[in-house]
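For reference, Swiss-Prot has these:
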- C32: active site, nucleophile (ACT_SITE)
- C35: active site, nucleophile (ACT_SITE)
- 2-105: domain 'Thioredoxin' (DOMAIN)
- C32 to S: Loss of activity; when associated with S-35 (MUTAGEN)
- C35 to S: Loss of activity; when associated with S-32 (MUTAGEN)
Amino acid sequence: MSNRVIHVSSCEELDKHLRDERVVVDFSAVWCGPCRAISPVFEKLSNEFITFTFLHVDIDKLNVHPIVSKIKSVPTFHFYRNGSKVSEFSGASESILRSTLEANK
């Protein structure tokens, strides 16, 4: 099983992908224990929900982006459809992540 998660390395790359049809963004940090715990789940779900673009953003590396600069806790997940944010939540909950993906299929 391959990893479909795109590790975003620039503000331009994030902006480009946010315009995709269905996007889920994992905003996290390397120092965050819950972020490390949910990461394999996020990768697994990327193979189940193949109609979504799965993005990983390290908030410490992209902190100049307007969206990233507003993140107050990690992990935080944002869900986008055609460039518009449709949902978000914070916390390392597999059940909420899965149900939010299901609701936005």
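The backbone N, Cα and C atoms fix where each Cβ goes, and this holds for glycine too.
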* In three-state terms from DSSP, label C35 (mutagenesis position) for me. => helix
* When you measure from the Cβ of C35 (mutagenesis position), how many other Cβ atoms are you left with inside 10 Å? -> 21
* Please work out the helix, strand and coil residue numbers for the domain 'Thioredoxin' (2-105) from the DSSP assignment. => 38 helix, 28 strand, 38 coil
